[in-house]
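One structure is given below, encoded as C-alpha cells.
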Amino acid sequence: MSLSLWQQCLARLQDELPATEFSMWIRPLQAELSDNTLALYAPNRFVLDWVRDKYLNNINGLLTSFCGADAPQLRFEVGTKPVTQTPQAAVTSNVAAPAQVAQTQPQRAAPSTRSGWDNVPAPAEPTYRSNVNVKHTFDNFVEGKSNQLARAAARQVADNPGGAYNPLFLYGGTGLGKTHLLHAVGNGIMARKPNAKVVYMHSERFVQDMVKALQNNAIEEFKRYYRSVDALLIDDIQFFANKERSQEEFFHTFNALLEGNQQIILTSDRYPKEINGVEDRLKSRFGWGLTVAIEPPELETRVAILMKKADENDIRLPGEVAFFIAKRLRSNVRELEGALNRVIANANFTGRAITIDFVREALRDLLALQEKLVTIDNIQKTVAEYYKIKVADLLSKRRSRSVARPRQMAMALAKELTNHSLPEIGDAFGGRDHTTVLHACRKIEQLREESHDIKEDFSNLIRTLSS
C-alpha cells in the first residue's frame, strides 16, 4: 500500500471541505501508515476530538474508495509522528492552504534551540506587564455561527501556543469579540503554564513604548523585552498605519518571535491585505499562519448574549424581550450589552418589570435611530451602489445574474435588518410576492455557506448599513 495514500486523501478533502475547515482541522494532521493502520496525529486533544467527531466518516469513505476491502484501519493520537521515521516515510499534510483563509509561511531561518512550551522559564523581569483581563475567558464567550471558527482557532492556540496557527490573525468590525478572545487566549496559556510571559496590548501602546525607548536611549532593552515574551497579543494592528519606525521595529520583533516558536496573535478591523498604510512585507507575514473573520452575531447569538448578560446580573429577562431587543439591535455585541445595561438601570430606578413596552420606552431614542438608519430604501440604495447597478434594476423584472443576485441580497438584508413582513418587502421590490422574498433569503443563506465572496459581500453590507 503506497504511503501516498494520505496525500490522496488530503487532495480530496481539500476539494470537498470549505477552505477554512480544511486549513483549521485537516492541514495540521500528521500521518503514519504501518501494518494496515493509518495513524493520524493531532497537535492537541481539542483537534483530535473535533476531527474524529466531524470528519471520521469522510476519511473512512475516502480510504475505502481508494483501497476497497484493503482499506487500512484509522487510529487517532495526540502528538507527532515517531521521530524514528525516515524522511521518505514521513507523511504530512503539507497541502497549501487557500490564500483567502491562511497562507503557509515562506522559508525562514532555522528556529532557535528554544523548545517552546515544555520548558517555559520563570519571568526574568519583575516589571513584566501581562495586561490580560482575567474576566475574559472562553467560558463566558458566547459562541455562535458568526464567531465559531474564531473561537475554535483561539482555543487551539491557547492549548498549543507557538504551534500550527502562528500568527493567528482575527479580523472583524468593532465590538464583535476580538479583544475578548485575545484575553481568553492569554488566560488559557497562563492557566496551563503559570510562568509563561504573556503580554496583551493595544498597538498604540507598542508605539508609545518604542518612542519612550528611543527618547531614553533604551531601544536595546525594548527589543529584549518584547522578543523575550512567550505570547504577544496585539489589538487593532491597523493603528500601525503610516508609522514607519514602529512598523520597522515590529517587523524584526515579529520575525524573532516566530523563529523562537513564540506565539503572536493580532486583531484588526479589516482583512490584512486591506490595511492601508502598512508595509506589504508586514501584511504578507500577517497571513503566514491562520486568518479568521468574526462576523456580526446572528439573531440566535444576539439573544444568547442578552440572556447570558442578564443572568450574570441576576436579572430575569423574559425570552420575548430578549428577542425584541436582538431583532432591533444587530451591529455588535457592545451595542447589545449597552442597551441591556440601560434597560436594567431603568428597571432598577423605577422598580418596574422588564416587558416589551418597558423596553420600547427605555430605548426609544436608540430604537428610533435604528429604524431611521435602516430602511428598505436605504438598503436598496446601498446594495445598488455596492454592486454598481441602479436601484431601478433591483425593482425591474430583469433576471440576469448581475441583477438577480444583488436583488436577492437586498431582500435578504431587508428581512435581516428591518421589521417588515415578507409581503411588505416583496411590495418594495417591484410588487413581488412573499414566496420570491423567501426564496431569495434562503438562497443567500445557502450561498453564504458555500461562497467566500457572497459571505464577504453580506458582511460588508451589514457593516455599512449598521454603522
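Cβ atoms here come from the backbone N, Cα and C positions, even for glycine.
While the structure shown retains the original residue, Swiss-Prot records the mutagenesis experiment Trp6 to Ala with this note: Unable to initiate replication from oriC or oriV, no self-oligomerization, binds DNA normally, no change in ATPase or ATP affinity, cannot load DnaB helicase.
Around Gly177 (ATP binding site), the same-chain residues at least 6 positions away in sequence with a Cβ under 8 Å from its Cβ are Phe141, Asn147, Ala150, Ile294, Val333. DSSP assigns Gly177 (ATP binding site) to coil in the three-state reduction, placing it in neither a helix nor a strand. Here Swiss-Prot flags Gly175, Gly177, Lys178, Thr179 as ATP binding site, drawing on sequence analysis.
Annotation of the mutagenesis experiment Lys223 to Ala in Swiss-Prot: Does not initiate replication at oriC at 42 degrees Celsius, does not unwind oriC, does not form active ATP-DnaA-oriC complex, can load DnaB helicase, ATP- and DNA-binding are wild type. Proximity of Lys223 (mutagenesis position) to non-local residues of its own chain (separation of 6 or more, Cβ distance below 8 Å) is seen for Glu249, His252, Thr253, given in sequence order.
Quoting Swiss-Prot on the mutagenesis of Lys243 to Ala: Does not initiate replication at oriC at 30 degrees Celsius, does not unwind oriC, does not form active ATP-DnaA-oriC complex, poor loading of DnaB helicase, ATP- and DNA-binding are wild type. Counting only same-chain residues six or more apart in sequence, the Cβ atoms lying under 8 angstroms from the Cβ of Lys243 (mutagenesis position) belong to Val207.
Experimental mutagenesis is annotated in Swiss-Prot for Arg245 to Ala, with the remark: Does not initiate replication at oriC at 30 degrees Celsius, does not unwind oriC, forms active ATP-DnaA-oriC complex, does not bind ssDNA, can load DnaB helicase, ATP- and DNA-binding are wild type. For Arg245 (mutagenesis position), the same-chain residues 6+ apart in sequence whose C-beta sits under 8 angstroms from its C-beta are Met210, Leu214.
Long-range neighbours of Arg281 (mutagenesis position) (same chain, six or more residues apart, CB within less than 8 Å of its CB): Phe251. Annotation of the published mutagenesis Arg281 to Ala in Swiss-Prot: ATP-DnaA poorly hydrolyzed by datA-IHF; the original residue is retained in the structure shown.
Neighbours of Arg334 (mutagenesis position), defined as other CB atoms within 10 A of its CB across all chains, total 13. Arg334 to Ala appears in Swiss-Prot as a mutagenesis experiment; the accompanying note says: ATP-DnaA is no longer hydrolyzed by datA-IHF.
In Swiss-Prot, a mutagenesis experiment is listed as Leu417 to Pro, annotated with the note Decreased DNA-binding; protein does not localize to the nucleoid, forms inclusion bodies at cell pole(s). In the three-state DSSP classification, Leu417 (mutagenesis position) falls within a helix. The number of other CB atoms found within 10 A of the CB of Leu417 (mutagenesis position), across every protein chain shown, is 23.
For the published mutagenesis Thr435 to Met, Swiss-Prot gives the following note: DARS1 no longer stimulates ADP release from ADP-DnaA, does not bind DNA. Counting only same-chain residues six or more apart in sequence, none has a Cβ lying under 8 angstroms from the Cβ of Thr435 (mutagenesis position). The DSSP secondary structure for Thr435 (mutagenesis position) is helix.
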TODO: Sort the recorded positions Gly175, Lys178, Thr179, Arg334, Leu417 by C-alpha distance from Trp6 (mutagenesis position) and give me just the closest.
DONE: Lys178
Open item on the list: Taking 8 Å from the centroid of the Cβ atoms of Gly175, Gly177, Lys178, Thr179 as the cut-off, which other residues in that chain fall inside it around the ATP site?
Closed with: Gly172, Thr174, Leu176, His180, Leu181, Thr267, Ile294, Asn332, Val333, Arg334
TODO: Compute the C-alpha separation of Gly175 (ATP binding site) from Arg334 (mutagenesis position), stating it in Å without decimals.
DONE: 5
Open item on the list: Can you tell me how many other Cβ atoms are located within 10 Å of the Cβ belonging to Trp6 (mutagenesis position)?
Closed with: 23
Task: Length of the line joining the Cα atoms of Leu417 (mutagenesis position) and Lys178 (ATP binding site), in Å - done: 23
- [ ] Please report how many Å separate the Cα atom of Lys178 (ATP binding site) from that of Arg334 (mutagenesis position), as a whole number.
- [x] 12
